[in-house]
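Let me begin by presenting the structure, written as structure tokens, before commenting on it.
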Amino acid sequence: MKARKSQRKAGSKPNLIQSKLQVNNGSKSNKIVKCDKCEMSYSSTSIEDRAIHEKYHTLQLHGRKWSPNWGSIVYTERNHSRTVHLSRSTGTITPLNSSPLKKSSPSITHQEEKIVYVRPDKSNGEVRAMTEIMTLVNNELNAPHDENVIWNSTTEEKGKAFVYIRNDRAVGIIIIENLYGGNGKTSSRGRWMVYDSRRLVQNVYPDFKIGISRIWVCRTARKLGIATKLIDVARENIVYGEVIPRYQVAWSQPTDSGGKLASKYNGIMHKSGKLLLPVYI
């Protein structure tokens, strides 16, 4: 998801990470290539560029390595026949109706999966790992690097970060922002956006409780329902003892792919025939 203040135009290509190219005193030209899988452009004659590409390529396609000790578990799945959720309010484990993964896919059979909440008060590697992932996400979306204050503050809870872990790799993330005002009431940041024109409806300020600041899934794990599962688990764990309804979730000016997800998740059809998306600014 794009940050709410970003000026990125819809459909624009993301800025790709690239180091300073080595000219080698002009005696050797640099051959710029573009990876067809991660879409990064880099110099094939630069050792530094190749190293940066290898790291970026792995993160984009397969996510980041994640220690089993990082994060507080809020959702676990041990196999594809049973999905469970750990309730923070009751401490009990209850089955969920559906798995986010396709049982027919042989490449994901018998994989341990979980969703964790990133604890900002921890000085270990989980905060650094999350920050590294967000650098990748923001570069891909060409978005400002200003969302970390939402989830990593130890003095004021402005929101939370959740990470989807598969076989000790972070393959998806979501940053949720609280839209409550200082008096506990919802703020006036909510808007309706017309899906096809991306135009905001004027003089209408709906109440939304939480906003999706960022949502991202690595390339090899997309179209498996992971993004939807992240939103569902976040709704159940962002506010202690409360499940936020779908209609009170807003999006931070969604990208093209984010808009498609939003339209399916909680878009509403206006009497005019226009599809409206809940957004916030």
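Cβ coordinates are placed from backbone N, Cα and C, and glycine is handled just like the others.
Original residues only: the substitutions mentioned are not part of this model.
The model shown is predicted, which means the values in this text are computed figures rather than measured ones.
Record features (Swiss-Prot):
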type: MUTAGEN; residues: Cys35 to Tyr; note: In ctf7-109; loss of function
type: MUTAGEN; residues: His53 to Tyr; note: In ctf7-108; loss of function
type: MUTAGEN; residues: Gly211 to Asp; note: Abolishes acetyltransferase activity; but not chromatid cohesion activity
type: MUTAGEN; residues: Gly225 to Asp; note: Abolishes acetyltransferase activity; but not chromatid cohesion activity
type: MUTAGEN; residues: Asp232 to Gly; note: Abolishes acetyltransferase activity; but not chromatid cohesion activity
Cβ-Cβ neighbours of Cys35 (mutagenesis position) (radius 10 Å): 15
Site with most surrounding Cβ atoms, counting all protein chains shown within 10 Å, from the mutagenesis positions Gly211, Gly225: Gly211
Inter-residue Cα distance where the pair is Gly211 (mutagenesis position) and Asp232 (mutagenesis position), in Å: 13
Nearest of the mutagenesis positions (Cys35, His53, Gly225) to Gly211 (mutagenesis position), judged by Cα-Cα distance: Gly225
Chain-internal residues near His53 (mutagenesis position), provided their CB is under 8 angstroms and they sit 6+ positions away: Cys35, Cys38, Met40, Tyr42
Asp232 (mutagenesis position), number of other Cβ atoms within 10 Å: 21
